[in-house]
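Peer 1: Sharing a structure here in structure tokens format.
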Amino acid sequence: MNNPQTGQSTGLLGNRWFYLVLAVLLMCMISGVQYSWTLYANPVKDNLGVSLAAVQTAFTLSQVIQAGSQPGGGYFVDKFGPRIPLMFGGAMVLAGWTFMGMVDSVPALYALYTLAGAGVGIVYGIAMNTANRWFPDKRGLASGFTAAGYGLGVLPFLPLISSVLKVEGVGAAFMYTGLIMGILIILIAFVIRFPGQQGAKKQIVVTDKDFNSGEMLRTPQFWVLWTAFFSVNFGGLLLVANSVPYGRSLGLAAGVLTIGVSIQNLFNGGCRPFWGFVSDKIGRYKTMSVVFGINAVVLALFPTIAALGDVAFIAMLAIAFFTWGGSYALFPSTNSDIFGTAYSARNYGFFWAAKATASIFGGGLGAAIATNFGWNTAFLITAITSFIAFALATFVIPRMGRPVKKMVKLSPEEKAVH
């Protein structure tokens with residue numbers, strides 16, 4: 001049923017909170033492709049008889065493909081709406097993750113993890129843009145709740161994965177979770193839409209504040225923000241991929257490590273609405289400065305304090321993820337603040353490339369550095385990169401102002417974005 005004055009659906013399908021819930025559910029369904037990997041890494045390594053670095057390279061490749069799929073998928077999302085791209089993304093997650101447990105070679109592992117990663121990139125972009133477009137007045141909070149789904153969504157899966165890994169093995173764990181994730185994503189695709197969209201098609205309304213991807217890539221603001229996002233991701237992705245292997249190197253029990261993975265995901269996801277809300281109140285860049293500064297200090301101290309015992313290890317994981325996770329509420333909303341919403345799906349894909357590039361360190365390279373030079377060296381590198389992000393957010397980005405498109409003059413209030 002349509003509202004004759006607005007042309008919008010009424011009832012549940014016209015309620016923007018319904019679409020925020022769908023966005024969060026989508027994030028929950030793709031969360032495990034990244035955040036449960038640390039549980040799979042050692043069983044996969046043992047099954048294939050290869051090094052940890054070789055297995056973690058699969059994680060890196062998946063992250064890279066996630067970034068590559070977002071601008072391309074975003075083009076079709078911006079042009080036609082989210083439904084058909086979401087169906088394709090869900091099918092890729094289903095096929096890639098379900099069959100990963102059947103691989104008998106490293107190339108097959110890489111191929112299937114990248115297929116799942118490509119699907120994740122498409123789904124992530126759709127979920128985040130659904131939240132941003134339905135909530136232009138509460139963009140930080142909406143982005144935070146949606147990003148929280150990506151961090152927290154893995155939690156219900158962790159006991160299932162741990163149990164199935166012990167009883168039935170890695171193949172069954174991949175298959176059960178892959179089927180659940182893929183099928184639910186495809187079902188959500190039948191009802192999701194953007195505001196102003198009727199049916200499957202979407203019309204783009206472009207204003208002078210909307211930058212297409214080519215225009216955005218020519219602004220210095222994009223590249224400084226990209227560098228900050230790239231820098232702060234080193235430490236978080238190192239821990240995402242390697243918190244369990246690192247904990248084992250400290251001699252921690254398997255039960256402690258399982259609790260640690262749950263805690264890191266709880267704080268990683270739970271912090272995102274909080275930091276999004278804070279950024280709506282005090283500004284994106286001030287919030288970035290606080291988050292990135294604390295993260296740099298935590299990573300510098302991580303190997304010293306985590307070695308003190310079980311509680312210290314879990315506490316450091318919690319603080320590290322509570323700060324790093326905030327970036328996933330801050331950058332999507334900043335992207336829409338500065339470059340507009342008309343092309344936001346494809347534009348955020350270019351921001352996501354920063355995370356993918358940082359994952360090279362978080363996955364195979366980080367594991368190789370830890371193996372050859374020790375974990376202290378790996379954590380020191382991540383502390384330095386988070387400090388770079390802090391410096392950019394504190395001293396550089398706020399002074400740059402808002403980019404101006406096509407010689408359009410903006411008021412001082414418009415130019416001073418947060």
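Glycine is treated like the rest: Cβ placed from N, Cα and C.
Quoting Swiss-Prot on the mutagenesis of C28 to G: Slight decrease in activity; when associated with A-271. One mutagenesis experiment catalogued in Swiss-Prot, Q56 to C, is accompanied by this note: Residual activity. Quoting Swiss-Prot on the mutagenesis of F59 to C: Loss of activity. One mutagenesis experiment named in Swiss-Prot is Q66 to C, and its note says Residual activity. According to Swiss-Prot, the mutagenesis experiment S69 to C carries the following note: Residual activity. Per Swiss-Prot, mutagenesis C271 to A is noted as: Slight decrease in activity; when associated with G-28. According to Swiss-Prot, the experimentally introduced change G349 to C is described as follows: Loss of activity. Under its mutagenesis annotations, Swiss-Prot gives K355 to C, G, Q or T the following note: Loss of activity. Residues or ranges marked as oxalate binding site in Swiss-Prot: K355.
Map these features onto the structure and tell me what's around them.
Peer 2: Counting every protein chain shown, the Cβ of C28 (mutagenesis position) has 24 other Cβ atoms within 10 Å. When secondary structure is read from DSSP and collapsed to three states, C28 (mutagenesis position) falls in the helix class.
DSSP classifies Q56 (mutagenesis position) as helix under the three-state reduction.
All protein chains considered, the CB of F59 (mutagenesis position) has 28 other CB atoms within 10 Å.
Annotation for Q66 (mutagenesis position): same-chain Cβ neighbours under 8 Å, separated by at least 6 residues, are G117, A118, V120, G121, Y124, W352, K355, A356.
Around S69 (mutagenesis position), the same-chain residues six or more apart in sequence whose CB sits under 8 Å from its CB are G117, A118, G119, V120, G121, I122, G349, listed in sequence order. Classification of S69 (mutagenesis position) by DSSP places it within a helix.
Sequence-distant contacts (6 or more apart, same chain, Cβ under 8 Å) of C271 (mutagenesis position) comprise A148, G151, F321, F322, T323, G325, G326. Look at C271 (mutagenesis position): DSSP puts it in a helix.
Cβ neighbour count for G349 (mutagenesis position): 27 (other Cβ atoms within 10 Å of its Cβ, all protein chains included).
The secondary structure of K355 (mutagenesis position), as reduced to three states from DSSP, is helical.
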Peer 1: What whole-number Å value do you get for the CA-CA distance of Q56 (mutagenesis position) and C28 (mutagenesis position)?
Peer 2: 23
Peer 1: Roughly how many Å separate the Cα of F59 (mutagenesis position) from that of C28 (mutagenesis position), to the nearest whole number?
Peer 2: 19
Peer 1: Determine the Cβ neighbour count for K355 (mutagenesis position): the number of other Cβ atoms within 10 Å of its Cβ.
Peer 2: 23
